[in-house]
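Visitor: Just dropping this structure here.
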Amino acid sequence: MRRSCLMIRRRKRMFTAVTLLVLLVMGTSVCPVKAEGAARQMEALNRGLVAVKTDGGIFVSWRFLGTENASVLFNVYRDGQKLNAAPVKTTNYVDKNGSAGSTYTVRAVVNGTEQPASEKASVWAQPYHSVPLDKPAGGTTPKGESYTYSANDASVGDVDGDGQYELILKWDPSNSKDNSQDGYTGDVLIDAYKLDGTKLWRINLGKNIRAGAHYTQFMVYDLDGDGKAEVAMKTADGTKDGTGKVIGNANADYRNEQGRVLSGPEYLTVFQGSTGKELVTANFEPARGNVSDWGDSYGNRVDRFLAGIAYLDGQRPSLIMTRGYYAKTMLVAYNFRDGKLSKLWTLDSSKSGNEAFAGQGNHNLSIADVDGDGKDEIIFGSMAVDHDGKGMYSTGLGHGDALHTGDLDPGRPGLEVFQVHEDKNAKYGLSFRDAATGKILWGVYAGKDVGRGMAADIDPRYPGQEVWANGSLYSAKGVKIGSGVPSSTNFGIWWDGDLLREQLDSNRIDKWDYQNGVSKNMLTASGAAANNGTKATPTLQADLLGDWREEVVWRTEDSSALRIYTTTIPTEHRLYTLMHDPVYRLGIAWQNIAYNQPPHTSFFLGDGMAEQPKPNMYTP
């Protein structure tokens, strides 16, 4: 009953507002039901067919699309020969007689009628696919310090409209800096690659964009609804687009002696995803203004950026750009339509009445419809911003490094947020709250900075997702579980055949043995490397190919290639591709920002889950 309904909640500031609730009464229980909203624009994906050689034959896997009915079945073909006697319901198949030279297709069967064949898939020789990269040459700073490049965070979008994802990759110089550190950095480079390694373009953000996790937040999404993804990010004088055109003054250099850029114009540019061509450039907002307004005068807190994609009207995507979270905080929303950028709203914590929204942001954000109106809200650390740019609530618990938003507790209506907090004087070092109202459902005092926290269903003995932080594991109700915790507090990934989530850290995937309280290794990707130092995050984690399980993208140790790893473990569970889930897809868009976090779904995906709701979507 829980997952077939969603409570339409009042915001805290709207005590007198009239809220329409459709009430379903069963015995003594009352379940508020969300009215059906408008369909959302989503990507027109192909089958994502993948075939991988295993010891038991060829493992074949494909997408179940959000546009398809639950009754659809499939036929699997090898070299034009149908393999299954009767149509199969699963979205994976093991061909025991396949060979390395085989080619596979699948055909949907709708009401007994076979549909056209999918794209063809050749067999991978190993459980990963290599995407060769054009590694850039290093350089030298104005102080004579040399640097090299390594592949860093990535995102995905269908930039050419063929139904297959392309990879958008950030190159990080070896001298990239945290905002707290002085020093010059190399230029930030952004590349686009097809999965066969074809490089589509390279954007050089130039000397006036500093390199580091908090500076460049790149959004890859079909913003204008033409069926092809754009790329949006902060730019500056000297940025060179994918066609070689320079934005602004090519000779300008605003770096000070500390290598920081605290003066000069700032721009927001939308680039064509297929070519890297500049489509439109506007003045960047939130604007810098006075550096000292943001919490210090040397340029640390002024340049703390985040970004995201949100369906503010419930139907089409908008761009969110943010600045600041330790003190002054600003969020600005834009639409990119018909070749033009238009600003929708600004939330500024320095404005009268917004004081509660200062100093509450994280190094990450989440985006979801938390109040049931069909329109997305921005979960900005310890606060939330409504689709219209007005603050919904602030818990006052302040900044933190990790944040998880989803249906963490299926035993109660709506979505929840699990967050850790940095302030040692905060009432809670880790908190579990109602995503719509900010009500703290439970929390644990820490008395110190709790730097990491994770949420995933890893123990079927307890309903909902478990959460762990500060050396302890808890149920969704706040009950402490045992004395051990998983081997990592980083990412979670759906990898094996059950509905529980595995742990992803560095170049490893582990599974929590809940009965014995230890983690067991499932995969160690030899020759692959994680990113971002001690954060040890993947280049990307997402449901990129095949069935609903997730792929992980790591760089090779020398950054000569990216490797897309996929599971080869059969599963009886069939779910719509996670990339057609509204919360999950937006989680992939924001995954590259600042301190990367794993995506979550709009519904509870775990042991004992109810039937997954069919995505309410359309494709351009």
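Every residue, even glycine, has its Cβ placed from backbone N, Cα and C.
Just so you know, the substitutions we noted aren't modelled in this structure.
Pasting the feature list from Swiss-Prot:
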type	residues	note
BINDING	N152, D172, R452, N532, G533, T534, Y595	substrate binding site
BINDING	D187, K207, G238, R255	carbohydrate binding site
MUTAGEN	H363 to A	Strongly reduced catalytic activity
MUTAGEN	H399 to A	Strongly reduced catalytic activity
MUTAGEN	D401 to N	Strongly reduced catalytic activity
MUTAGEN	E422 to Q	Loss of activity
MUTAGEN	R452 to A	Strongly reduced catalytic activity and reduced affinity for substrate
BINDING	D496, D498, L500, E502	Ca(2+) 9 binding site
MUTAGEN	K535 to A	Strongly reduced catalytic activity and reduced affinity for substrate
BINDING	D543, L545, D547, R549, E551	Ca(2+) 10 binding site
Visitor: Quick one: of the recorded positions G238, K535, D547, which has its CA closest to the CA of N152 (substrate binding site)?
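Guide: When the Cα distances are compared, K535 comes out closest.
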Visitor: Can you tell which of the binding-site residues (D187, D496, D543) has the fewest other C-beta atoms within 10 angstroms of its C-beta?
Guide: D496
Visitor: Using C-alpha atoms, which one of the recorded positions R255, D496, L500, N532, K535 comes nearest to D543 (Ca(2+) 10 binding site)?
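Guide: Out of the listed candidates, the nearest Cα belongs to D496.
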Visitor: Take the C-alpha atoms of D547 (Ca(2+) 10 binding site) and G238 (carbohydrate binding site) and report the distance between them in angstrom, rounded.
Guide: 43
Visitor: Out of E422, R452, L500, point to the one nearest R255 (carbohydrate binding site) in space (Cα versus Cα); all of them are recorded positions in the record.
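Guide: Minimum Cα distance from R255 (carbohydrate binding site) across E422, R452, L500 lands on E422.
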Visitor: Of all the recorded positions here, R452, K535, R549, which one's CB has the most other CB atoms within 10 A?
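Guide: Selected residue: R549.
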Visitor: Consider each pair of residues in N152, D172, R452, N532, G533, T534, Y595, all listed by the record as binding substrate, and report the largest Cα separation in Å as a whole number.
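Guide: The two farthest binding residues have Cα atoms 24 Å apart.
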Visitor: If one measures from the C-alpha of T534 (substrate binding site) to the C-alpha of H363 (mutagenesis position), what distance in angstrom results, rounded to a whole number?
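Guide: Their Cα atoms are separated by 15 Å.
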Visitor: What's the CA-CA gap between E551 (Ca(2+) 10 binding site) and K207 (carbohydrate binding site) in angstrom, rounded?
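Guide: Approximately 34 Å lies between the Cα of E551 (Ca(2+) 10 binding site) and that of K207 (carbohydrate binding site).
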Visitor: What is the separation, in Å, between the Cα atoms of H363 (mutagenesis position) and Y595 (substrate binding site)?
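Guide: Taking the Cα atoms only, H363 (mutagenesis position) lies 5 Å from Y595 (substrate binding site).
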